[in-house]
Amino acid sequence: MALPWELEEDILSRLPPISLVRFRTVSKHWNSLFNDKTFINNHLSRSRPEFIILTNSKIYSVDIIDHNNIDPTIRLHEIPTYDIHSRGTDLNRTIINTCDEFLFYNYRYWDNMTALWNPWLRQVRWIEYANQEFCVFGLGYDNSRPEKVYKILGHLFCHGKVLRDQKVVIYECASDSLRFIDRPEDDDWPITETAKRSNVSLNGNLYWFGCSNYENDEYYIRIFDFSTEDFKPFCLLPCQMSHSTDELVLAVYKGDRFSLLKQCSVTREIGVWVTKERISNDNGNGGEGVEWLKLMTLSKPNLPKLFGTVSYFIYGKTLYMCNGDDETALACIYIVREDVCKKFQIGSGNINCRHCVYTPNLLSLPLFIG
């Protein structure tokens, strides 16, 4: 007896993409779901964040098993590399983060290697720009338009000029063209290497930490608005650094808000704040236009000392982090809540890696048609 089609769809929408892709050939009906926007959105709403980890030779996804269980664990999947690794394996030059539901891969400016990537659909779209002196910062789009026309923010590297004097550039993906825009008038230029690795994309805009006073470590959130193509302060942080070696990490929370993680470098205590309202172009005015709520404080004695690039997400009342081990520098997944602090090492030996948080989905890559 065949199940009703609506029930089949509901069951399939709860499966991870790695399983769904295998079922495409079962029937024409099932295969058609990959082009059904309602099904794709239902599936995305039920997907949970994972970690994507790039090493010099392999790419992994790390899924959390039994989120709400008393003893959560992880599941490691090796992802086919396609031609990602064939173009470059020096991870010191590699940046990976997300723009909406896509992975954004960049292998620095001198190698002309930038791509959007959906590993579950086995899709990679390389963005080719003729000028190899283009140093990429991040990807976004004008959110005032009904369709998403993607753009890349960066600067042209001009030999013989100091970084402060580099020209700010927008690369138009649809027309394959570069054009200059005005440089920020304040001192927050050039964008630091740390900001390039840790910027956050939300609603088509890029966000990162700016500093109004480096002597006193006074940080705030800056935005590059792709609709107006300008740099500006977005909002103040709910906390400041107590020590110059404290860690501050910005992330997307529940798809439309921000979370902020702070770790004290002395006590290793971790605090997490989240924004009360969803983030939009209008609720940040450079000051106190965004309201933050303290979500959790974690002060276990075996908390790791976070350093370098930190990826994290919050699910329920649990904090999930990817970072190097503070003794061996090996990539590790940490699961932390009031009653749990677990560490899982990824691989063995001296593994250099890049990582980010990513929600698996069935969204096809854009064609970059304006």
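Cβ from N, Cα, C; glycine included.
Marked as domain 'F-box' by Swiss-Prot: 1-43. Residues 61, 63, 77, 120-122, 360-364 of the same chain sit 6 or more residues outside the domain 'F-box' (1-43) yet have a Cβ under 8 Å from a Cβ within it.
One mutagenesis experiment catalogued in Swiss-Prot, R257 to Q, is accompanied by this note: In son1-1; confers resistance to pathogens such as P.syringae and P.parasitica. R257 (mutagenesis position) is surrounded by 18 other CB atoms, counting those within 10 A of its CB over all protein chains shown.
Taken residue by residue with DSSP, R257 (mutagenesis position) is part of a strand.
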